Amino acid sequence: MSVRSLPAALRACARLQPHDPAFTFMDYEQDWDGVAITLTWSQLYRRTLNVAQELSRCGSTGDRVVISAPQGLEYVVAFLGALQAGRIAVPLSVPQGGVTDERSDSVLSDSSPVAILTTSSAVDDVVQHVARRPGESPPSIIEVDLLDLDAPNGYTFKEDEYPSTAYLQYTSGSTRTPAGVVMSHQNVRVNFEQLMSGYFADTDGIPPPNSALVSWLPFYHDMGLVIGICAPILGGYPAVLTSPVSFLQRPARWMHLMASDFHAFSAAPNFAFELAARRTTDDDMAGRDLGNILTILSGSERVQAATIKRFADRFARFNLQERVIRPSYGLAEATVYVATSKPGQPPETVDFDTESLSAGHAKPCAGGGATSLISYMLPRSPIVRIVDSDTCIECPDGTVGEIWVHGDNVANGYWQKPDESERTFGGKIVTPSPGTPEGPWLRTGDSGFVTDGKMFIIGRIKDLLIVYGRNHSPDDIEATIQEITRGRCAAISVPGDRSTEKLVAIIELKKRGDSDQDAMARLGAIKREVTSALSSSHGLSVADLVLVAPGSIPITTSGKVRRGACVEQYRQDQFARLDA
């Protein structure tokens, strides 16, 4: 479907397949086994028009409209209604206190919305939050579910009057204050085409008939928004959705939604694969068949090869093919998708010498002292290069540098942040190689390298730990720890003696044991096992292992560890140690 904008794509779907299912939301709050609520394409379009008509009374073209509602069909309708009205949508979660409120405050201040779209179940929280913001002109608050959404509507908005910007995707803020990535309709459309080309490279970018997208990811997160709302509309595919809470309550629900007659395309971060493998029982899967699954992409956080293997092994008896699991790399500044693994085969893992990798050189090896990394295809579109971030010169094969991205999926910048936009989106390569544009390049802030025509990702440059003069990826250290503890952990470096940095690991555990003595003995055994594993796998001695209860490590709204906050809490001795 060749269209210029999301509203145009929705209009085309409503015209071409009006009575086909568009979005189905599985509500597990009404019933433990789920209640399916479905909108057809014509119903969705009509509801979108009614929201747009209501918004026509608020502000003008290009003004911002925040969507702050629970996960559900009302959120989908609200987001699309904002676009239909020619407003710039701002996806957000419902304020609930703590980090969520800090994020909401930051987004509301930065975007200055003329309206907030919510629901009657969440309006009290939204009103209360907005009321705490004195001195600002309050936005109109609209309860979407109280509108007459199914009323006949002749609302129109000319295609050429839509602003080029579709929505602001605020970053998770794991290393800084959230910034609004300015996403255009073109960015979203192009990235959808790139995504389809990457995942369906062997079928000319076209999935088989009877395909559907399955997602529980939050709509305010880039992967949840694109996979859950934008991709179904741009492709004209049905979507089956539920909430993150429903998944966390019972991970088997995700597996159930994918074990359907249709060909499921789904996505989740690494932790979800771990959770599903550990907490889904054989009884949960009785009578289920995963053989129709098309693709499950793993992205949004570092993909751990051991987790993928556990997930594949766990569900193999239910006909899951390991080749459908596709490790993927992307970021909000590039809409969502940049690269994925090779199609038609299980994810490939390559071992590299840890010592050499710490020094910036990729040296394949076998045996101990290795860091296992997953390989990704170098995409044709967008263009990806590995660049020395200091000299802006392309790195030779096997040399670690910063991942730079160029293409029409890359945003123009951050909302009202010209200096930061120039630093991040205005990269220029010095003496580019043949076929390589000089610029502009998105500087991703991620380190990686290319060897044998494959790309490997190490992690966030800002998160790199420098211990005794060597660079270490916290993701690698955390993966080693999680193989033992299975819970969330954070590897950080803090100042030590003589101007050196020392390694500290914060580890979430449940304090188990028949007695306090048994529990303490178990904690001691875990500390010894972790210490030994870090020494043998990474050549590192850990200065302090801080064992804490689940939920103690500060995270972003998308579940990423806030390492800066961890460092501050550690320095202030604010972690409640289980073995104190």
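Including glycine, each Cβ sits where the backbone N, Cα and C put it.
Nothing has been swapped: the model has the original residues at all the noted spots.
A sphere of 10 angstroms centred on the C-beta of Ile227 (mutagenesis position) encloses 27 other C-beta atoms. Listed in Swiss-Prot as a mutagenesis experiment, Ile227 to Trp is described as follows: Shows substantial decrease (69%) in the activity with lauric acid (C12 fatty acid) as substrate but shows a 4-fold higher activity with the long chain fatty acyl capric acid (C10 fatty acid) as substrate.
All protein chains shown were included, and the count of other CB atoms within 10 Å of the CB of Gly330 (mutagenesis position) stands at 26. Under its mutagenesis annotations, Swiss-Prot gives Gly330 to Trp the following note: No activity with lauric acid (C12 fatty acid) as substrate. Instead, it catalyzes activation of acetic acid (C2 fatty acid) as acetyl-AMP.
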Rounded inter-Cα distance in Å - Gly330 (mutagenesis position), Ile227 (mutagenesis position): 13
